[in-house]
Every structure is written in structure tokens, then in C-alpha cells.
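Participant: Dropping the structure in here first, questions after.
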Amino acid sequence: MGLLRIPLYRLYERRLERALSNAPKPRHVGVILDGNRRWARLSGLSSPKEGHRAGAEKIFELLDWCDEVGVQVVTLWLLSTDNLARPPEELEPLFEIIENTVRRLCNEGRRVNPMGALDLLPASTAQVMKEAGTTTERNPGLLVNVAVGYGGRREIADAVRSLLLEEAAKGTTLEELAERLDLDDIAKHLYTRGQPDPDLLIRTSGEQRLSGFLLWQSAHSEFYFCEVFWPAFRKIDFLRALRSYSVRQRRFGC
């Protein structure tokens with residue numbers, strides 16, 4: 001960033017902050033952290049790992065920005081179930097970065113909720129995720145959902161499976177369950193059970209699709225698609241997303 005652009009950037013940032021001071025803000029923000037590999041390639045870096053590492057650092061900036069505006073829940077989609085099919089030479093360093101990121105979240109006192117098919121992850125990564133959820137569950141402040149090995153359809157299937165097992169343990173027959181089953185019964189078994197549904201979903205890198213992110217929970221969410229790659233995501237990009245959200249008239253229907 002040039003010397004002239006730095007003060008202009010700060011002025012614009014403060015202008016956005018003033019405009020948002022009394023505006024409605026989301027309680028729950030979901031973010032698809034997209035574009036790490038493309039950012040690394042366009043930046044002339046030697047491997048995708050460098051993009052993933054830069055993207056991991058950006059997470060901590062985002063959480064600070066969320067703290068500043070009073071967001072209560074952030075859901076971060078770090079790795080999808082589809083991504084698990086990538087070559088081992090890319091996944092191995094990525095899992096290491098994810099483990100280090102989750103440990104740092106714990107060390108900084110964040111409340112971490114692991115989301116995803118942990119049984120599909122390497123044992124060490126799954127263990128780090130599980131321990132984070134257990135050791136930080138009573139931490140105050142911002143709740144950070146960390147989605148690794150996550151897929152929206154898989155989450156719904158897991159929720160239904162969990163519900164069926166719970167009801168079977170009570171002796172409920174399938175006919176009895178089918179008779180009284182409603183949406184809340186399934187929602188109580190989602191990875192985000194007990195949390196508010198996301199108000200705002202952000203995807204970086206210019207892709208304009210959700211790819212199944214929070215498929216059940218996003219029925220009434222507002223979407224914001226940002227052109228920049230995740231490692232280059234700035235505070236003004238976040239504030240612009242909040243500004244866009246603040247002027248929308250939310251309709252909880254068609």
C-alpha cells in the first residue's frame with residue numbers, strides 16, 4: 001500500500017465505522033474463507049501452503065473486528081468434505097496449519113466449537129478439535145465455530161442420524177417419531193444447536209455460491225460476496241459487508 005493510500009484508507013475506515021455506529025449489526029456471521037491458493041499463486045509464492053498460512057493469520061484480525069462491533073458468533077469454514085480429496089502433499093501442511101490455528105484460538109481465550117466430520121480427519125487434527133471444544137466451552141465472549149471437514153448436507157444427515165439414535169434409545173418407534181417430527185427436532189442436533197442462525201454470510205474470492213455452507217441455518221441469512229481473496233481481506237471489506245447488511249430489509253419468508 002502506497003504512502004498516500006494509507007491515510008486515505010484510514011479515513012475511509014473511520015467513515016465506515018461512523019456510518020455503522022447506530023446501524024443494526026449481525027449477531028452471527030459466517031465466513032467462507034476462499035481464495036488462499038489463488039492469492040498465493042498471484043503473489044508469486046512457492047506453494048499453496050503459504051496462502052493457507054496467510055489466511056490463518058487473517059482469521060485473528062477478523063475476530064478482533066467482530067469483537068469491536070459486538071458480533072456474538074462467528075462460523076469459519078476452513079475445509080470442506082470435498083477438499084479432503086486434495087493431494088496429500090497439500091493437505092498435510094494444511095492440517096498442521098489448522099491445528100496450530102485452533103491451538104492459538106484456545107491460547108487466546110476464545111470459545112471454540114468444532115464442526116464437521118471429525119472422523120474423516122487425521123487423528124491428530126480431530127483430537128486438537130475435540131480438545132478445543134472441551135477446554136474452551138466455558139470461556140466468555142465471542143463463540144468461534146471452526147468448520148473442518150464440513151459439508152452442509154453431511155451436517156443434516158448427521159443431525160438426523162443423531163436424532164434417530166436418541167429416540168431409539170428412548171424406545172420410540174419410527175412410526176411414533178414420524179408422527180410428531182418437526183423442524184426443531186432436527187435443529188437440536190445440528191452442529192450449531194443452541195446458537196442463533198447466521199444473519200450474514202460472507203464469501204471471499206468473488207465466487208457467488210454458498211457450496212452448502214450452513215445449508216439448514218441459512219434459510220433467512222443475508223449473503224455478501226466479496227471479490228478479494230481471503231488473505232487480502234481488509235477491515236474496510238468487513239465494514240462494507242456490515243454496511244450492506246445494515247441497509248437491507250430482512251424478510252423472513254420468500
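Cβ atoms are placed via backbone N, Cα and C, with glycine included.
Owing to the predicted nature of the structure, the values given are computational and were not obtained by experimental measurement.
So Swiss-Prot lists these for the protein:
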type     : residues                                                                                             : note
ACT_SITE : ASP34                                                                                                : active site
ACT_SITE : ASN83                                                                                                : active site, proton acceptor
BINDING  : ASP34, GLU222                                                                                        : Mg(2+) binding site
BINDING  : GLY35, ASN36, ARG37, ARG38, TRP39, HIS52, SER80, THR81, ASP82, ARG86, ARG203, ARG209, LEU210, SER211 : substrate binding site
MUTAGEN  : ILE59 to Met                                                                                         : Able to incorporate E-GPP, Z-FPP, and Z,E,E-geranylgeranyl diphosphate (Z,E,E-GGPP) as the allylic substrates. Changes in the product chain-lengths
MUTAGEN  : ILE59 to Ala                                                                                         : Able to incorporate E-GPP, Z-FPP, and Z,E,E-geranylgeranyl diphosphate (Z,E,E-GGPP) as the allylic substrates. Changes in the product chain-lengths
MUTAGEN  : ILE59 to Phe                                                                                         : No detectable transferase activity detected
MUTAGEN  : ILE59 to Leu                                                                                         : Able to incorporate E-GPP, Z-FPP, and Z,E,E-geranylgeranyl diphosphate (Z,E,E-GGPP) as the allylic substrates. Changes in the product chain-lengths
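Buried or exposed, and what's around them? Tell me for each listed feature.
Facilitator: Less than 8 angstroms from the CB of ASP34 (active site) sit ARG203, THR204, SER205, GLU207, PHE229, TRP230, each of them six or more residues away in the same chain.
Sequence-distant neighbours of ASN83 (active site, proton acceptor) (same chain, 6+ apart, CB under 8 A from its CB) are LEU91.
Around GLU222 (Mg(2+) binding site), the same-chain residues six or more apart in sequence whose CB sits under 8 Å from its CB are PRO26, ASP199, LEU200, LEU201, SER244, TYR245, ARG248, ARG250, listed in sequence order.
There are 12 other Cβ atoms within 10 Å of the Cβ belonging to ASP82 (substrate binding site).
Every protein chain shown contributes to the tally, and the Cβ of ILE59 (mutagenesis position) ends up with 21 other Cβ atoms within 10 Å.
Annotation note: ILE59 (mutagenesis position) sits in a helical segment as assigned by DSSP.
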Participant: Could you tell me which three-state DSSP class TRP39 (substrate binding site) falls into?
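Facilitator: Helix, per DSSP.
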Participant: Could you tell me the C-alpha distance between TRP39 (substrate binding site) and ILE59 (mutagenesis position) in angstrom, no decimals?
Facilitator: 15
Participant: By Cβ count within 10 Å, point out the most packed of the binding-site residues listed: ARG37, TRP39.
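Facilitator: Most Cβ neighbours within 10 Å: TRP39.
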Participant: In whole Å, could you give the widest CA to CA gap in the substrate site formed by GLY35, ASN36, ARG37, ARG38, TRP39, HIS52, SER80, THR81, ASP82, ARG86, ARG203, ARG209, LEU210, SER211?
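Facilitator: The widest Cα-Cα gap among those binding residues is 22 Å.
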Participant: Please list residues from the chain of LEU210 (substrate binding site) whose Cβ is under 8 angstroms from its Cβ, counting only those at least six apart in sequence.
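Facilitator: Long-range Cβ contacts: ILE32, GLY152, LEU201, ARG203, SER218, PHE223.
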Participant: Check LEU210 (substrate binding site) against DSSP and tell me helix, strand or coil, would you?
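Facilitator: Note: LEU210 (substrate binding site) is coil by DSSP, not helix or strand.
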